[in-house]
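Enquirer: Sharing the feature lines straight out of Swiss-Prot:
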{"type": "ACT_SITE", "residues": "LYS1673", "note": "active site, for mRNA (nucleoside-2'-O-)-methyltransferase activity"}
{"type": "ACT_SITE", "residues": "LYS1817", "note": "active site, for mRNA (nucleoside-2'-O-)-methyltransferase activity"}
{"type": "ACT_SITE", "residues": "GLU1848", "note": "active site, for mRNA (nucleoside-2'-O-)-methyltransferase activity"}
{"type": "BINDING", "residues": "GLY1696, GLU1697, GLY1698, ALA1699, GLY1700", "note": "substrate binding site"}
{"type": "MUTAGEN", "residues": "ASP745 to Ala", "note": "Complete loss of polymerase activity"}
{"type": "MUTAGEN", "residues": "GLY1696 to Ala", "note": "Impaired cell-cell spread and/or viral replication. Loss of 2'-O methylation activity but not G-N-7 methylation activity"}
{"type": "MUTAGEN", "residues": "GLY1700 to Ala", "note": "Impaired cell-cell spread and/or viral replication. 70-80% reduction in N-protein expression. Loss of 2'-O methylation activity but not G-N-7 methylation activity"}
{"type": "MUTAGEN", "residues": "ASP1755 to Ala", "note": "Impaired cell-cell spread and/or viral replication. 50-70% reduction in N-protein expression. Loss of 2'-O methylation activity but not G-N-7 methylation activity"}
Amino acid sequence: MDPLNESTVNVYLPDSYLKGVISFSETNAIGSCLLKRPYLKNDNTAKVAIENPVIEHVRLKNAVNSKMKISDYKVVEPVNMQHEIMKNVHSCELTLLKQFLTRSKNISTLKLNMICDWLQLKSTSDDTSILSFIDVEFIPSWVSNWFSNWYNLNKLILEFRREEVIRTGSILCRSLGKLVFIVSSYGCIVKSNKSKRVSFFTYNQLLTWKDVMLSRFNANFCIWVSNSLNENQEGLGLRSNLQGMLTNKLYETVDYMLSLCCNEGFSLVKEFEGFIMSEILRITEHAQFSTRFRNTLLNGLTDQLTKLKNKNRLRVHSTVLENNDYPMYEVVLKLLGDTLRCIKLLINKNLENAAELYYIFRIFGHPMVDERDAMDAVKLNNEITKILRLESLTELRGAFILRIIKGFVDNNKRWPKIKNLKVLSKRWTMYFKAKNYPSQLELSEQDFLELAAIQFEQEFSVPEKTNLEMVLNDKAISPPKRLIWSVYPKNYLPETIKNRYLEETFNASDSLKTRRVLEYYLKDNKFDQKELKSYVVRQEYLNDKEHIVSLTGKERELSVGRMFAMQPGKQRQIQILAEKLLADNIVPFFPETLTKYGDLDLQRIMEIKSELSSIKTRRNDSYNNYIARASIVTDLSKFNQAFRYETTAICADVADELHGTQSLFCWLHLIVPMTTMICAYRHAPPETKGEYDIDKIEEQSGLYRYHMGGIEGWCQKLWTMEAISLLDVVSVKTRCQMTSLLNGDNQSIDVSKPVKLSEGLDEVKADYRLAVKMLKEIRDAYRNIGHKLKEGETYISRDLQFISKVIQSEGVMHPTPIKKVLRVGPWINTILDDIKTSAESIGSLCQELEFRGESIIVSLILRNFWLYNLYMHESKQHPLAGKQLFKQLNKTLTSVQRFFEIKRENEVVDLWMNIPMQFGGGDPVVFYRSFYRRTPDFLTEAISHVDILLKISANIKNETKVSFFKALLSIEKNERATLTTLMRDPQAVGSERQAKVTSDINRTAVTSILSLSPNQLFSDSAIHYSRNEEEVGIIAENITPVYPHGLRVLYESLPFHKAEKVVNMISGTKSITNLLQRTSAINGEDIDRAVSMMLENLGLLSRILSVVVDSIEIPIKSNGRLICCQISRTLRETSWNNMEIVGVTSPSITTCMDVIYATSSHLKGIIIEKFSTDRTTRGQRGPKSPWVGSSTQEKKLVPVYNRQILSKQQREQLEAIGKMRWVYKGTPGLRRLLNKICLGSLGISYKCVKPLLPRFMSVNFLHRLSVSSRPMEFPASVPAYRTTNYHFDTSPINQALSERFGNEDINLVFQNAISCGISIMSVVEQLTGRSPKQLVLIPQLEEIDIMPPPVFQGKFNYKLVDKITSDQHIFSPDKIDMLTLGKMLMPTIKGQKTDQFLNKRENYFHGNNLIESLSAALACHWCGILTEQCIENNIFKKDWGDGFISDHAFMDFKIFLCVFKTKLLCSWGSQGKNIKDEDIVDESIDKLLRIDNTFWRMFSKVMFEPKVKKRIMLYDVKFLSLVGYIGFKNWFIEQLRSAELHEIPWIVNAEGDLVEIKSIKIYLQLIEQSLFLRITVLNYTDMAHALTRLIRKKLMCDNALLTPISSPMVNLTQVIDPTTQLDYFPKITFERLKNYDTSSNYAKGKLTRNYMILLPWQHVNRYNFVFSSTGCKVSLKTCIGKLMKDLNPKVLYFIGEGAGNWMARTACEYPDIKFVYRSLKDDLDHHYPLEYQRVIGELSRIIDSGEGLSMETTDATQKTHWDLIHRVSKDALLITLCDAEFKDRDDFFKMVILWRKHVLSCRICTTYGTDLYLFAKYHAKDCNVKLPFFVRSVATFIMQGSKLSGSECYILLTLGHHNSLPCHGEIQNSKMKIAVCNDFYAAKKLDNKSIEANCKSLLSGLRIPINKKELDRQRRLLTLQSNHSSVATVGGSKIIESKWLTNKASTIIDWLEHILNSPKGELNYDFFEALENTYPNMIKLIDNLGNAEIKKLIKVTGYMLVSKK
């Protein structure tokens, strides 16, 4: 924008630089200039265009005057001509169309034959191809007319483009039929001689018309082809069956309607979508769902209709068009009715059709958009008064805050820091302390209001330096306010402004004049990386005078007031910063936002979501409630503009607090109202009246101030998060489950809620009721914060998902393939009309017709139709290259004809069109792509393609086929391909040169531009980049073999790959041309280069075929086919110059697998079978059953550390270094290289970084790096197939492959096998009309060639690494300092349990190696005492060591010493000297000698304790002879000198921050230098605390003692008499089975009586016991009293005991016996004899209670348990009693076997021979089970107190000849017998204390006796909702919600009342059954109470029944 040269300033940018938008103002300007009267609207544009038109319009005017007479023609607007232009069939191109189609069929035949050959589908004898269903002779007119129309208009445009290339700014005049066109790039005219009308429009309008014709042709062509195929064989064509005649009628009706209604008519077209939506709802939903929506919609349409005429008349007032007549309301209404009828007929009740039509509306053209109008609409929206509800806003803020808290807890295991904790209630403070949050169910609105008051402290920070990621945002920006006039053509501005503007630009810096963010930085010579932060911190952006918001037309929907706003670069960077901070720090807490997902992710998410909500999967919940579900899709009107400061700030403030900023996140709301909003569209200048400062210009259309709302696209992320929080609130209020996906205002919400169905409420009604209720709630919620739901675009459905325009119903996604191919045509998506890119676009777009099991044939026909057109027709006259392309193509074809010796020219073309582009053919879609889409290796695939192609070409000789591959292999080496090209894709044969050339062009262009950049950062980096890029190759130049991916990895691990990003970004086609020249024109040199590139590409095949070296050997398989894999490898290795390159080949499934349709499963292959039984599965889509297939990334283990701390760059750098280590593993010198790279980029040594690096696990580097893995696009559409080999590890083929390749990563070969198999199923079904039931893919071993990983030789050249890393500028990642490293390596204790990957060595103190942890902690503890003592002496008044004496007895003294030494060094070595010196170590040890002797006295006192002494003796026997503390001191110091260093546990506080910072720094230095130490952390405040926790964590006690113990524990003095205690136990009833039938066919239960009971009545007589009550069920004296008498044991061993109740009973029965007690130290159960202590009163009779044992040693299934069983008691295990609950039978047997092993090997037990018994609990199984060898069962006891339905029994086992265990049947049988014949005994005495404890734990405050009065009192308590009782204990579990409490409590009270009122009866099952049957609310009782609670309830019930009079 150089102001001195007027011509460059005033570049005419036509509206075509805005994609797809047709500018109203420009059209108006053109017309007004030509007519000298306002054209479309009388506004300022018309005025300036008449007075001072731009020079281009004047030229156009002159041309018109000379070439066309328009004076007597009627002037109309462009849309009025649309109907006539579309119907203007000038010449019929039917013959051309037939030619293209015929050729397309021939070319497709070859491809089809290839498919059939590979799939082994033989054609039948009459040999008619399916392609013959497409009859070229009968192409309907509704296809051919569109082709002719498009062809003619396209010809005109191409002719114009050719002219323009020769002479810029040329004007072309041509007539087409009855129309005459004048075309120029800055305005066009059409004149109709038929209707005597004339119209003016922009070049874009013409292009749009051309595209519309093309789209209509493509749509109709697909419809016709598909229907012809489907008529003859169902399933060949597409799934939709639209009617071409009708689509044609639809186009015509709409065109006619638009031609009458002018531009305003498009507002009707916009409503069609809604109409189709209502049709879709009518198909998928029940009437009540769709009617409402339909009515709203039709009302909307008629509303629009009534407004049309007024709108139009208002606009054309006092213009040329004023007198044109406007149609009557009735006329338009009739046309509208026709259109809708047409749509309805087209849809024909078929969802596929509806989905397809939903998109077809791009086929009617685009409206012209009036920018000023759109802007006025924005202005109006923002002036609306909003009424906001404060409470709603507060709830919204609370929900937002809760999300952040949840996010912190989930990610960082803590809450964010809070300033004002006191605003929280007790309950929330509890969560805060517990570092947790409540579940959704526990929340209420009140909580949100409470949380809203929280204020956070800063958790994240604004980056210090401007980050490259920000600079690389290539966004558009506006000129600053004083230069805003640069936007408009200078002619349009008054003189005064022009002059002042010249002055201003002259003084302005370059960076202010640009319109892109990137250039704003590039051209800034004062750029300072730290500036942005100070700009933010000082908040200058809030008062910046240069701020301006300019709105331009960018969106298609401008008509409804969506504007695209731009602001100057300085402010734009603030916004980029805010967005980036949100995206990095806060968006992760809101997973529902779709802003962060790519397309494939989205597709997967949608598939999962629709699968979940599908009607077919609706279920009832466990309480048999129907789960009502509905889905709501909302669209909010003017979502962005409805946000005001008030609504944004409530959440923005929270974000500000977290980032420590002020108003950074809603700054726009603070500043925009003070700013002028101006319409910055070129042809819409404001009326200035000569005023330069736009703040002083009066408001007018297109310029206003005081903009209140948000601006489209500016705070999207924040607003989306607010919307999510709002839905959180709604969900809590309605107690509904909501799943939502949101993207700004477009929300898809699923709601579900259980309901009870009743008479009038069926499932549909329940769903509907829920949907309406929720919609109302959502609407109200939005209304309260000032938003309005759009009626026409908000709908509810039971099962229809619709988001970002993808329709899914019943869990099935409806692909809309036609939509995707509307745009296919020649020269698409190219700037320089490159033939190769264009062909690739055609290929990939047409493939959309194949994916998801659509039609492969339609895809082939359409693709080849356009490719043939492109190559054989369009290339004859290329706008840039003239005839050169066609000549080159002819040469190539001739060489093909000669080489393959083909007679007919057509066959040559067919063949060439099927040779893949990689070899210079014409086929952009390699064969494999129709079957699987992730390719490991293009080259192999291309070779396989050619192999199959030549196989089916019958007219080519075999020798020729082989010689083709020889020619391929004899391709000459490429001299110019160096490392640079390796950086790109080394896959295709011709690509090296191309890659080299393009990358050269880009690099030179960009680096030269960058190096001239005034911005120091960029210029330095450009020079650095160009200098160093080649040198990277040198680093690894001596390493062989050369390995492209390795080089790539090396390249990326050197930090300047960020520089490459800049280069690539700038060299992207668009921006490079913009940089090279100011306009979007392209210069001659570019054109020449592009043309020569195209010629090179087209000539590749003839170059390949020109040389054939006959001596080359071609590898051939036994069956005569080639081995493609090897050819590919050889080719790749030989086509590079002087490098031994490792071939990264990977087999192609198309050649390495044979497809066999067989049902025998013994075939060694991969089996894929169909899941459904239908003959075909077309149409019913979606896997409803297991779907197999996954897209795998390389597996890597990421070490566990706190990743939050690192920046994104640091994480990327670590990843790159990890990859580097992985690839070059084992290469000499690798460590040094890595060390240099680490120091250069991260600033710390490799050694320290090592624990942070990810570790890759795959064996085969080669493939893992080269397999690019993309998920298949299949899942939701193909019918469900499954594969029997979920993994190939088990498949028989695996054997064969493993034998051949060793244990290599074979799965790689099969990466694609499954998705391929599924596609095959689908394709076979299309081609044959039936679906194979099963197919097997059999690998051919010769073809599978897995490379071993390369063994690298040679050394790295380090010298350059220093140079490259020291040259770093903006690109180097941040350095990591040692302290951060320390923080990162600290997994908190909590994190460990969950992480399954946690390597045992990663964190040394993980609590499982107790001895080591203990020793280390003790050593640290003593060191702590030492350092404390050095600081202050008085600490030793109390003996510190004593508390831990017993712990010292278990330590490992060696570790103790090592840790002591290391810790000492860290505490004392902090004098700042270098740690390396040995002296420092000695110094700190010498210092010990001088330490006060009080310490040594104390220390030695502990160490000389007898048990500790024994332990130390193991380390050094000399210890025995030491006397006195002096001797100890000398000995200890001597030992210390020789000790090694060792890792230390460090202490952190509750926040997770380190406590001893100084020492830690030294420790980190130690790590860096020598040791292989790891950092470990314990989160406690001091070592003594940590120590106790460590040990107690292993012991039991901490959770059992929390339960309130109501027992006589307090007065332990009175010794309780055991025999009297026995009366509290009830008498026991049992049956003893001695000999029993063990056959498994034992009929189940011979008794007919079967009790139907729901409650655990076996607890009825156990009311005297609280914690456990096994003793009420089983008794030693009653069961095996005789045995006890015989053996007379002194000690009984109870293992697997819980709270020790059985032991207590035994203690009462045998007062003299002592006990050994073992219980599994599991957190879930008691591991302390609590009940025993309660009953007996003290523990003196338990001689070994398992104190101090770890978890393994208390687990009876572990050997260590039995080894330590005699650690105290030296008595034999005469009788061992086991009451353990084992997970499964195996564990029971483990225990038995270990018991047997023990008693047969232990020297104490063996003295008793075989007279040892095990009395154990066992759950019988159905089958016959043998006991382990040499263990026999003597008797089985069935207890009355066991669960009735279970199969629990107690067996007495001894040593002897093994026999069988009883089976389920007999146990059941004798259980029933006992149940029928016996009553339960009640205990003789009642223990009131226990009963009271039971009552209280059941219902707090329940007292005994339980009578009517007591229950009434309880009821009264319930109704008084007092605060303090809201937290109470019910059955031992805390319950917070008072509602639940009342629910549970009232349930309990009801039951107790029922018991109170029932009669007294005998305690037997008949009576219990009667009790249950007479109680009406059984189900409620069982649903509301947990297991434990029910047991308590039965105990209390038993007490009530017993105490009845």
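Glycine is no exception: its Cβ is also placed from the backbone N, Cα and C atoms.
Could you give the neighbours, burial and distances for every feature on this list?
Expert: The C-beta environment of LYS1673 (active site, for mRNA (nucleoside-2'-O-)-methyltransferase activity), restricted to residues of the same chain at least 6 apart in sequence and closer than 8 Å, consists of ILE1628, GLN1658, MET1839, GLN1840, GLY1841, SER1842.
According to its DSSP assignment, LYS1817 (active site, for mRNA (nucleoside-2'-O-)-methyltransferase activity) is in a strand.
According to DSSP, GLU1848 (active site, for mRNA (nucleoside-2'-O-)-methyltransferase activity) is assigned to a strand segment.
Here GLU1697 (substrate binding site) comes close to MET1703, TYR1717, ARG1718, SER1719, PRO1729, LEU1777, ASP1779, ALA1780: these same-chain residues lie at least six apart in sequence, with C-beta atoms under 8 angstroms from its C-beta. Taken residue by residue with DSSP, GLU1697 (substrate binding site) is part of neither helix nor strand, so it is coil.
Over all protein chains present, the Cβ of GLY1696 (mutagenesis position) has 23 other Cβ atoms lying within 10 Å.
Just so you know, the Cβ of ASP1755 (mutagenesis position) picks up 23 other Cβ atoms within 10 Å once every protein chain is counted.
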Enquirer: Run through the Cβ atoms and count how many others sit within 10 Å of the one on LYS1817 (active site, for mRNA (nucleoside-2'-O-)-methyltransferase activity).
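Expert: So the number of other Cβ atoms within 10 Å of LYS1817 (active site, for mRNA (nucleoside-2'-O-)-methyltransferase activity) is 22.
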Enquirer: When you tally the Cβ atoms that lie within 10 Å of each candidate's Cβ, which of the recorded positions (GLY1698, GLY1700) has the highest tally?
Expert: GLY1700
Enquirer: Based on Cα distances to GLU1848 (active site, for mRNA (nucleoside-2'-O-)-methyltransferase activity), point out the closest of the recorded positions GLY1698, ALA1699, GLY1700, ASP1755.
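Expert: It is GLY1698, whose Cα lies nearest.
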Enquirer: In this structure, which of the recorded positions ALA1699, GLU1848 has the fewest other Cβ atoms within 10 Å of its Cβ?
Expert: GLU1848
Enquirer: Taking only the Cα atoms, work out how far LYS1817 (active site, for mRNA (nucleoside-2'-O-)-methyltransferase activity) lies from GLY1696 (mutagenesis position), in Å, as a whole number.
Expert: 10
Enquirer: Distance check, please: Cα of GLY1698 (substrate binding site) against Cα of ASP1755 (mutagenesis position), rounded to an integer number of angstrom.
Expert: 12
Enquirer: Round to a whole number and give the Cα-to-Cα distance in Å for the pair ASP1755 (mutagenesis position) and GLY1696 (mutagenesis position).
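Expert: One finds 8 Å between the Cα atoms of these residues.
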